[in-house]
Amino acid sequence: MALVSADSRIAELLTELHQLIKQTQEERSRSEHNLVNIQKTHERMQTENKISPYYRTKLRGLYTTAKADAEAECNILRKALDKIAEIKSLLEERRIAAKIAGLYNDSEPPRKTMRRGVLMTLLQQSAMTLPLWIGKPGDKPPPLCGAIPASGDYVARPGDKVAARVKAVDGDEQWILAEVVSYSHATNKYEVDDIDEEGKERHTLSRRRVIPLPQWKANPETDPEALFQKEQLVLALYPQTTCFYRALIHAPPQRPQDDYSVLFEDTSYADGYSPPLNVAQRYVVACKEPKKK
């Protein structure tokens, strides 16, 4: 029943999102005339080679209108982003509910494990669709934006992806990509599923063994302080795997769509580090251990 309710709400939100997109285009078309007037006024001023009181007053009015138009369009876009975030949240809730209930399509019976190629594609899609933090002027990026860690009392929710420190079969410890199943306030411990085993491998871990992954990408152009910087030690997901390893930041992203360039610790190389490899913001978290000398 809850799944049906979620489906109907998602349909409503998609309709509302479509209307907001139409409003955005209408707002942009409406403001176009004013922008053309600004350009033409500047061209006349250049032709006459002077700034008369008339042009000064006219431009002040045109720019005031342009600013108001831009703010109106911005408000519509923010509403659209809120709708998208709500849709994604409902889809995630629906996925978790189906997983708990053990629901599967008749045409697709349960599989013990997901094909590795499919899993890698899903991880790439998750990184690409991670929302970009877009704050208002003066806003600071929140916790879990880029390199900014979660607050001390933060508890990851069921379905959230985390880096989890677990014991491997050989007894060694490693950081894996995992999904939160539950959290017990009585024991202060998480239950997490290894993402690579489709729930087959479940671990019970203390809070210090779980690092929540970023929930927003940081924009290098507006919030560079929310990114890890060159030579900073991190844990990064090694490409085409589901394990995190220690690495140094070689270069932070330069544009919102860019990845980090990182150097993984690797004793097979003379300097102890691999050549630069790209890792998405989604899969780079702080490493609290000291650098190797």
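For all residues, glycine too, the Cβ spot is worked out from N, Cα and C.
Where a substitution is noted, the model still shows the residue that was there originally.
The domain 'SGF29 C-terminal' feature in Swiss-Prot is assigned to 152-293; the stated evidence is sequence analysis. Residue counts for the domain 'SGF29 C-terminal' (152-293) under DSSP, split into helix (H, G, I), strand (E, B) and coil, are 12 helix, 62 strand, 68 coil.
Remark: Trp175 (mutagenesis position) has Ala163, Ala164, Arg165, Ile211, Leu235, Cys243, Phe244, Tyr245 as non-local neighbours, by Cβ distance under 8 Å and separation of at least 6 in sequence. Recorded in Swiss-Prot as a mutagenesis result, Trp175 to Ala carries the remark: Does not strongly affect binding to H3K4me.
Here the residue is the original one, while Swiss-Prot reports the published mutagenesis Glu179 to Ala with the comment Does not strongly affect binding to H3K4me.
Listed in Swiss-Prot as a mutagenesis experiment, Asp196 to Arg is described as follows: Abolishes H3K4me3 binding.
Quoting Swiss-Prot on the mutagenesis of Pro214 to Ala: Does not strongly affect binding to H3K4me. Summarising the environment of Pro214 (mutagenesis position), the number of other Cβ atoms within 10 Å of its Cβ, over all protein chains shown, is 25.
In Swiss-Prot, a published mutagenesis experiment is listed as Tyr238 to Ala, annotated Strongly reduced H3K4me3 binding. Here Tyr238 (mutagenesis position) comes close to Phe244, Tyr245, Phe264, Leu277: these same-chain residues lie at least six apart in sequence, with C-beta atoms under 8 angstroms from its C-beta.
While the structure shown retains the original residue, Swiss-Prot records the mutagenesis experiment Tyr238 to Phe with this note: Does not affect binding to H3K4me3.
Cβ environment of Gln240 (mutagenesis position): Met120 lie under 8 Å away, each six or more residues apart in the same chain. Here Swiss-Prot notes a mutagenesis experiment, Gln240 to Ala, with the remark: Slightly reduced H3K4me3 binding.
Cβ environment of Thr242 (mutagenesis position): Leu119, Leu123, Ile176, Leu177, Asp194, Ile195, Asp196 lie under 8 Å away, each six or more residues apart in the same chain. Quoted from Swiss-Prot for the published mutagenesis Thr242 to Ala: Almost abolished H3K4me3 binding.
For the mutagenesis of Tyr245 to Phe, Swiss-Prot gives this note: Reduced H3K4me3 binding. The structure shown keeps the original residue.
Listed in Swiss-Prot as a mutagenesis experiment, Phe264 to Ala is described as follows: Strongly reduced binding to H3K4me3.
Under mutagenesis, Swiss-Prot gives Asp266 to Asn with this note: Slightly reduced binding to H3K4me3.
Recorded in Swiss-Prot as a mutagenesis result, Asp266 to Ala, Phe, Tyr or Trp carries the remark: Strongly reduced binding to H3K4me3. A 10 Å cutoff on Cβ-Cβ distances gives Asp266 (mutagenesis position) a total of 14 other Cβ atoms nearby, all chains included.
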All-chain count of other Cβ atoms within 10 Å of Asp196 (mutagenesis position): 18
Neighbourhood of Glu179 (mutagenesis position), C-beta criterion under 8 angstroms, separation at least six: Gly159, Asp160, Lys161, Val162, Val192, Asp193, Ile195
Cα distance (Å, whole number) from Pro214 (mutagenesis position) to Asp266 (mutagenesis position): 25
